[in-house]
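> Provided herewith is a single structure, encoded as structure tokens, for subsequent inquiry.
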Amino acid sequence: MGCKGDASGACAAGALPVTGVCYKMGVLVVLTVLWLFSSVKADSKAITTSLTTKWFSTPLLLEASEFLAEDSQEKFWNFVEASQNIGSSDHDGTDYSYYHAILEAAFQFLSPLQQNLFKFCLSLRSYSATIQAFQQIAADEPPPEGCNSFFSVHGKKTCESDTLEALLLTASERPKPLLFKGDHRYPSSNPESPVVIFYSEIGSEEFSNFHRQLISKSNAGKINYVFRHYIFNPRKEPVYLSGYGVELAIKSTEYKAKDDTQVKGTEVNTTVIGENDPIDEVQGFLFGKLRDLHPDLEGQLKELRKHLVESTNEMAPLKVWQLQDLSFQTAARILASPVELALVVMKDLSQNFPTKARAITKTAVSSELRTEVEENQKYFKGTLGLQPGDSALFINGLHMDLDTQDIFSLFDVLRNEARVMEGLHRLGIEGLSLHNVLKLNIQPSEADYAVDIRSPAISWVNNLEVDSRYNSWPSSLQELLRPTFPGVIRQIRKNLHNMVFIVDPAHETTAELMNTAEMFLSNHIPLRIGFIFVVNDSEDVDGMQDAGVAVLRAYNYVAQEVDDYHAFQTLTHIYNKVRTGEKVKVEHVVSVLEKKYPYVEVNSILGIDSAYDRNRKEARGYYEQTGVGPLPVVLFNGMPFEREQLDPDELETITMHKILETTTFFQRAVYLGELPHDQDVVEYIMNQPNVVPRINSRILTAERDYLDLTASNNFFVDDYARFTILDSQGKTAAVANSMNYLTKKGMSSKEIYDDSFIRPVTFWIVGDFDSPSGRQLLYDAIKHQKSSNNVRISMINNPAKEISYENTQISRAIWAALQTQTSNAAKNFITKMAKEGAAEALAAGADIAEFSVGGMDFSLFKEVFESSKMDFILSHAVYCRDVLKLKKGQRAVISNGRIIGPLEDSELFNQDDFHLLENIILKTSGQKIKSHIQQLRVEEDVASDLVMKVDALLSAQPKGDPRIEYQFFEDRHSAIKLRPKEGETYFDVVAVVDPVTREAQRLAPLLLVLAQLINMNLRVFMNCQSKLSDMPLKSFYRYVLEPEISFTSDNSFAKGPIAKFLDMPQSPLFTLNLNTPESWMVESVRTPYDLDNIYLEEVDSVVAAEYELEYLLLEGHCYDITTGQPPRGLQFTLGTSANPVIVDTIVMANLGYFQLKANPGAWILRLRKGRSEDIYRIYSHDGTDSPPDADEVVIVLNNFKSKIIKVKVQKKADMVNEDLLSDGTSENESGFWDSFKWGFTGQKTEEVKQDKDDIINIFSVASGHLYERFLRIMMLSVLKNTKTPVKFWFLKNYLSPTFKEFIPYMANEYNFQYELVQYKWPRWLHQQTEKQRIIWGYKILFLDVLFPLVVDKFLFVDADQIVRTDLKELRDFNLDGAPYGYTPFCDSRREMDGYRFWKSGYWASHLAGRKYHISALYVVDLKKFRKIAAGDRLRGQYQGLSQDPNSLSNLDQDLPNNMIHQVPIKSLPQEWLWCETWCDDASKKRAKTIDLCNNPMTKEPKLEAAVRIVPEWQDYDQEIKQLQIRFQKEKETGALYKEKTKEPSREGPQKREEL
């Protein structure tokens, strides 16, 4: 029956389903097995890994409040009210009841799906970083002495209510504080009043008391109340993090690299190894299922499982033929298990693959599975760009990049999708329709809008189609299709490129723009250039008083007398007289006219009777009507350039770029026949869809606010008492319920159907219709509507004055007409009401009956109009204040739920704006949604409502990548399918995966957690590779992620999520790696074991590895706006106002990339004092948290996600020719590095000024206890032989806690300085996955950014080297202008010739007779290295070569040797590095350093080689061991450092950990 009755009683999972005969047999076998193996007793070994924060635990209650704040501030404050009593004392005192009290309070505001996400979020501790950021901001204040909570009023602090009053009185004398996006502003706060920032812990009694006082002040309009979390007395324990992976990789033991020093294990809490952590499937037995079926046999099952695990765990190598089909066989094994367990099996097989592989080789693969996978792979490649073996994950069609997206950004996607799906569900759109609507791509278009340039107001200087200057150019558009070299600008006699300068002639920037225009014309650039001069257009201002008018009239005079081209030449003469930065004056104009036209009376041109005012009024009219923004403006084919592009150099570059870009557009149009030869080109350009009559930045801005229109209720605005108690969404629903609409054909309302047309655009006009500005807005909207059948209009009243019957006449009349009249009558009547005459007549006492229109039922109207019920206006006023956030009387337009406003009092918003608004809605969303809603067959008025509500919901989504339409792949034989629960909203999740890849190790546990969080329609397609030639997975893996917080049996929080490797094989050598989100820097903090070489046979029970999140990374890209290039060598610092410089960094030339190590909080980014600050200034910044025009760049890190900013810098005017990396780099004279050095006590030492050359910088890297032991011996050998002071630099990333703890003691003993440097491998640089190769990368790829600029030169010495000479000699060695010097490989040991790979093949031809150098010892001249951008060149070459897994096999050595032609190497004399493998014995006596190279012939272990080759090695080793024993004793007795009072003979041991 497919069951192999072998000794172990296994039953292959691939053989048959979980239930049935196999299990009956299996259970019978149990007793036999137990009898056979009852005497076997083997303790199982385990490895656990945890990751905690450096900061203290943050209360879950506070984290919960931040989850709700992300939804809305309203929910945040409601939750604060609901959770007043959940201090940690008010419930029965257990963690469990505290947690459930939080859930109970929060669940009132959350749907069931959101409740699951909320629990997951608390388990992830997502918002711990947010609370910690507030803690850091509070610490920066700092808090006043002895206050548990405190107030900060414009910088002054107190925790006394009385003092608060006094501080409020004087607040206006002090500047307002900078508020952050994450601050919590109380809804009724008055932004004009003094800001009170309240720091406290919600849930505490003190908070409640102060909070009530502040609310009453806020409601009275006296303060702007802002709340920030502050925990006076945090729990002194860290936060356990999750959302990371732990890899246990099997190391090659070809060369033995284990230290033989015995390690004492530490006590480990054995509850860490949980009872219920079984790997579900062992040799075909699904133990979880067995335990459910046979609870009575639990003890025996446990023993059986243990035996089976131990019998399978030892790994025997597989033959090549057994490897070939492993991917398909693993897929077959997964797909044969019951569907509900398939993900569990996939997780188990991929995460424990090395021990599962042998059993998997016995699995048969069906031809159906193989064929279906191969068929699907054609689609995967064609539609998704996936190769066999690649992985991908899609959630509702959104691509989740598994390499770059961490669990925190994935959580954001889930939460956002949930919001939209639940919104659509509430609107009655469900199932497949919901997913179809979701897939609509309705992002606001990125197209740049253009205005029409076919206006007589433009004075065109030239015309390419008629001017004789261009006669020699070809005039056919076919020329566009003629091939040319890239970047060549084609000269064709067509006005393809039109540039309009809209300027105020008297402004100081105009001269520069004139010069640019002149440059374009004189260089025959194919541009038609026009001007619009915007000047004072009042008739009594003439050109003898006003320079602007003078320029305009001078231009017009010459244009009429000669032509526009000469008129422009005259202007250039005028502006040439103006000094840079000054304005043109009337006398400049007069002197040029007198000189060029001496026979004309200047006064007749410029004076009061001038006839040369052409376009004076029209120009201003065009400028105002097009709404293009503040002057000067430059239009290219009608599209305005951005402000920063108007800098003269920038404008030149960007224009050339635009010409090339639009040429491509025209080529396509000509090729497709859209632009025939005889068509006017300008007409063609102006008929493009992005051309609008007016550009209104309010409408086109990317910052958009939307109403939430998804709620539904049966309330209306005419019940004011009920309306006031609704929440924001409820109020919006009531307003929408109460709307009656005007439309072009008439009015369609719930009762009256004289129209069957879905209108995709809905405008709500908000204003005080009893004031002229409100009526004007309404009138313009109605006028626009006359030309459009897509629009419906309704009104919201926002009265400016206190509401009374008398002052709301027109508002009441409009309301009454909407309530009582037919569509046409209402529209005609309201149009009359909106005209100014009506209001004046009514105010003068006219009867409303005079305005009656045909078809109106006046008596019905009058009844409602004269009713004293004012509820609708009261409700509208409250709605405007609380939801729309408008002041009394302010106007706004709400278009399909998008709030445009508040409009300024004098701001124009006319028909053209409504036209633009309608255009945009129809193009991006309206039409698409309308066609979907039509398919739902709902009644017309409801349908128009639905379009509006769906549009608001979808458009409010953050802009992201479009959803991918995946074809329906075949899923009968090759996919895991989990169906969603019926009748509930579900996520559509598609995964493509090869089950024997690193991605599968991460994806399987992630999908298992998702399955517990969300209802999903899941399909996991197998994407197997065939013909494998190598073991596909050589590591065990655990992904740390839990769907909910867990508790211990006594109702306390369990000790955080941890990774557990149970039942591991004991023979292999493992290395442990953490796989964390990109922006995390973690370090190993506590473990006595060597995590680089874990050998379980020598371990007592558990290897517990503890890591700490040391930093969150702030990354950025920086460009010089003038050159568009990264400012190589520019330095930034990051700090706080109290401590301005905490870390600093250098900008790379690659992508202008920089990174800074930070932690949660608010930080200030500055240019580093010295050359960076002298030469540059920060021009603009993006992705930061301070306003663009603020002096300081503030960055708030308040979550665990990546933060990437963009900074543009500009050279100061007097520094344009200075070079950052030029030789005067005394960057450091009194800079940061000095201030950051300190002695052992942590106090700053007085800086003993040392000449730079007086110190030798030695860099080294090590990982694992053996290499750290070698490293200490190398250091000792250097110190014994070198007389000059030494400073060691170590790469911190991979040092063990033991080494980091001992090194200060050793530094004190031997009187040297040291520094730990670190750098996170940038995400854009090809990643290495193997630890050894990553370390090699650090030896060569980041040398320019790893060290501060003060370090001019350093020596790299490998950890396993012994130095026998004074290294000053090497430091001073002349490199003859090369950036670095390496020693070539020895040639003298002849018997090794067969291993010298550089003597043949690629290397022999590439080196062309040069030497191949060894990377164990080198010297780098950093000044030269940076100057020739060696680092950037090395990274560039690495990026290209490293994509090929077969290149750079010795990365740190092959790369510099490969780059020998671009980055020259100076060959050091041979005696600088002797190594027994390659050098003969005779040369050993001359050796200045001895390296313990691996020997590929003998494979001798390093330790044995060291003792045999280097006589002094054992003495050094003993000396260090004695020091370690002494250190350990002092540590245990607490005497560490106490007696170390002797004065160091030279500048003492110094340490600065951060770079």
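Every residue gets a Cβ built from N, Cα and C, even glycine.
This is the original sequence, none of the listed changes applied.
Reproduced below are the annotations present in Swiss-Prot:
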{"type": "MUTAGEN", "residues": "ASP1358 to Ala", "note": "Loss of catalytic activity"}
{"type": "MUTAGEN", "residues": "GLN1453 to Ala", "note": "4% active"}
{"type": "MUTAGEN", "residues": "LEU1455 to Ala", "note": "2% active"}
{"type": "MUTAGEN", "residues": "PRO1456 to Ala", "note": "41% active"}
{"type": "MUTAGEN", "residues": "ASN1457 to Ala", "note": "7% active"}
> Just to be sure I understand: of GLN1453, LEU1455, PRO1456, ASN1457, which mutagenesis positions have a C-alpha no more than 10 angstroms from the C-alpha of ASP1358 (mutagenesis position)?
none
> On a count of neighbouring CB atoms within 10 A, which of the mutagenesis positions ASP1358, GLN1453 is highest?
ASP1358
> Among all protein chains shown, how many Cβ atoms are found within 10 Å of the Cβ of LEU1455 (mutagenesis position), not counting that one?
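A count of 24.
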> Only counting partners 6 or more residues apart, tell me which same-chain residues put their Cβ under 8 Å from the Cβ of ASN1457 (mutagenesis position).
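Listed in sequence order, they are TRP1398, TRP1403, LEU1407, TYR1412, HIS1413, ILE1465.
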> Just to be sure I understand the packing, how many Cβ atoms besides its own are within 10 Å of the Cβ of PRO1456 (mutagenesis position)?
22
